[in-house]
Amino acid sequence: MVTVGNYCETEGPAGPAWTQNGLSPCFFFTLVPSTLLTLGVLALVLVLPRRRREVPAGPEELSWAAGPRVAPYVLQLFLATLQMALPLAGLAGRVGTARGVRLPGYLLLASVLESLASVCGLWLLVVERSQARQSLAMGVWMKFRHSLGLLLLWTVTFAAENLALVSWNSPQWWWARADLGQQVQFGLWVLRYVTSGGLFILGLWAPGLRPQSYTLHVHEEDQDVGGNQGRSTDRRSTWRDLGRKLRLLSSYLWPRGSPSLQLIVLICLGLMGLERALNVLVPIFYRDIVNLLTAKAPWSSLAWTVTTYVFLKFLQGGGTGSTGFVSNLRTFLWIRVQQFTSRGVELRLFSHLHELSLRWHLGRRTGEVLRIVDRGTSSVTGLLSYLVFSIIPTLADIIIGIIYFSMFFNAWFGLIVFLCMSLYLILTIVVTEWRAKFRRDMNTQENATRARAVDSLLNFETVKYYGAEGYEVDRYREAILKFQGLEWKSTASLVVLNQTQNLVIGLGLLAGSLLCAYFVSEQKLQVGDFVLFGTYITQLYMPLNWFGTYYRMIQTNFIDMENMFDLLKEETEVKDVPGAGPLRFHKGRIEFENVHFSYADGQETLQDVSFTVMPGQTVALVGPSGAGKSTILRLLFRFYDISSGCIRIDGQDISQVTQISLRSHIGVVPQDTVLFNDTIANNIRYGRVTAGDSEVEAAAQAAGIHDAILSFPEGYETQVGERGLKLSGGEKQRVAIARTILKAPDIILLDEATSALDTSNERAIQASLAKVCTNRTTIVIAHRLSTVVNADQILVIKDGCIIERGRHEALLSRGGVYAEMWQLQQQGQETVPEESKPQDTA
């Protein structure tokens, strides 16, 4: 009968890691299987969430030829399955050849851990093959290679089998093949070596992901491959292309163009390194104090050691490294670097948004774009803070701790720290992923609860009309109860996470403390070493308590940063051609020659539009809504590029000159004037930001609004409110006219500038506009035909075509569309609409 003895072959909890010309089998088969299982679980955690986010393939069908190469993939599956069975076969071989010998406990643990690690590898192999076929079925191009986690697992497995060769001369291993047991174990090692080597080589080739040929059959009614790509992209894993994201992020770490800030970055990195040294030195001096007290050392030595310890503790802080002098100094110095980074990101985004076309802006919600900008900026600074000053230092502390305990204590202490930290990180990631759904549900319900309250209060009068106060309170109570139920789940899952972390910390501390106590009892370590171990481990676990928060925040920030970079990748539709020069303005002759334009493919907004505006002339564009009148102005201002034809100013194609020079010669008074939430003076000065106060007032006088401005309590310093809502329609139009007068453009574009005003305001503003347009080339879009009767030329536009042109009298005598429009408007002016009659408001 075979029984289980001590964990290792030696007496006591553990023996040395290196003994008898080789690694201790106990140490080796504890380190390797635990490392492999850690890598396998981490790889699964990173891949499986992405699998859940994948969209199932639709009606597309993937031909067999596009599938994986069958024979190599079957071999890969066979080797992965064999690798899973070999550890258990090795344990069975040990049991069969033991014959009354008590088996050490590490053999049982190693067999279980190795098998579980192989299960993770086999699972990943199948999952990635399924994802590859699904991606091909959706017409999404992918790189035919395994995930980094799976490749790393196979690489470390093969490297571990090679590592065993360093113990070739050790009698503890099976290399001598002295008996049946060693012969069996040697044969199993050969199988493991061949298996792991085969998986490593096949993994680099990835036959399960590489198609023989790319043949995609799609049903005719579902040939929108682009749509599938969009869906796939929107659901991509947060950790996908991690290397590219880190490279993009690192570009913001180094403040280019600022030597002083670059020096500060180096100082901050140096301080971060000093913090790592302090985290080692503080427990060491604490150990020395305990040893000196135990040995009853002289007061001078004790006082010096205590003073040094307290000074180091002052530099380090209250045990966590987050409140000490060094950390606070680093935080203080980093403020300028963080501001430089956020300023650079914000300005880059803001500048890019202004470079994008009007078409892009009209197709996006401004609030959504601004959220991307805000979150993108915060994500860059947040990721730099979390990664550089939280995650990397914590991982560095773990590595330093493993190296320190392995070198100055025993390799088993390093192994204990490694196992506990690995288990801690894995469980934190797994539980954090699990509880994410509770947090999402809670946030959704919180928004719904708030929306219900807001909706009820906004409809206060309606609630009173129907006496529904009790009903609204009941609905709100129901929403609160539902929110609190989800809040309980989220909080309870957080408690589970904290208790799981606490359990791992306790188990690690228990194992290390027992081992340390054993070595102290054997007089291999001192009492101070026991204190050092407990202090160092507790200090090490402190920042790890926030690892779950860091993990979620990094995920969120990566998503926000990805959205920001997607925004930066938006192509600028209207660009200056290479070598474009400024517009050379002479007299202001405008020519449209055979212009075609469409906002969307297949729907032409303008068709073969041709006309000429001579210098100083006024041309009016009239016609029904949607005919293309405003489009003509936008094309002249070059908000869009035309599909075909040519637009010239003084004989120069506007697509061949710089946009800024073109627009500097054009002034626009739109139908709906939007003012900035600023003073009246600054809104007028926006026409020419370098203008002085006297020039602003002169422009206001020319626009006929100077006296009205002076009647305000604060005069020109009056705030107009958001979008100018504190001013009347006529006042806003006059501010827009004053702004255009101050710009002093050579060409004026009036887009139904008075259509929304009453008759008295319209006449007054028409007089102001007449002054602005004197001796300037002008194009007017008019809704009321009476405002353009004196135009040099009137163009009647319908369905994107010019159907009539001429002066007012000639068009009336022709009896066409213009004459019909004129007659209808004259009849409308003679009849007072019912809505305009005075109403009894009593």
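Each residue, glycine too, has its Cβ placed from N, Cα and C.
Per Swiss-Prot, these features apply:
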- SER170 to Gly: Results in retention of the protein in the Golgi apparatus (MUTAGEN)
- 265-556: domain 'ABC transmembrane type-1' (DOMAIN)
- LEU356 to Pro: Results in retention of the protein in the Golgi apparatus (MUTAGEN)
- GLY579 to Glu: Results in retention of the protein in the Golgi apparatus (MUTAGEN)
- 590-824: domain 'ABC transporter' (DOMAIN)
- TYR599, GLY623, PRO624, SER625, GLY626, ALA627, GLY628, LYS629, SER630, THR631, ILE632, LEU633, ARG634: ATP binding site (BINDING)
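Within the set of mutagenesis positions SER170, LEU356, GLY579, the entry lying nearest in space to SER630 (ATP binding site) is LEU356 (CA atoms). According to its DSSP assignment, ILE632 (ATP binding site) is helical.
Comparing GLY579 (mutagenesis position) with GLY628 (ATP binding site), their Cα atoms are 31 Å apart once rounded. Across the structure, ARG634 (ATP binding site) and LEU356 (mutagenesis position) place their CA atoms 15 angstrom apart. Taking every pair among TYR599, GLY623, PRO624, SER625, GLY626, ALA627, GLY628, LYS629, SER630, THR631, ILE632, LEU633, ARG634, the residues recorded as binding ATP, the greatest CA to CA distance is 19 Å. Taking each Cβ in turn and tallying the other Cβ atoms within 10 Å, the top scorer among the recorded positions LEU356, ILE632 is ILE632. Within 10 Å of the C-beta of SER170 (mutagenesis position) we count 19 further C-beta atoms, all protein chains included. Between the CA atoms of ILE632 (ATP binding site) and SER170 (mutagenesis position) there is a gap of 88 Å. A C-beta separation below 8 Å, combined with a sequence spacing of at least six in one chain, links TYR599 (ATP binding site) to ARG359, THR605, TYR640. Using a 10 Å Cβ-Cβ cutoff, GLY626 (ATP binding site) registers 12 neighbours.
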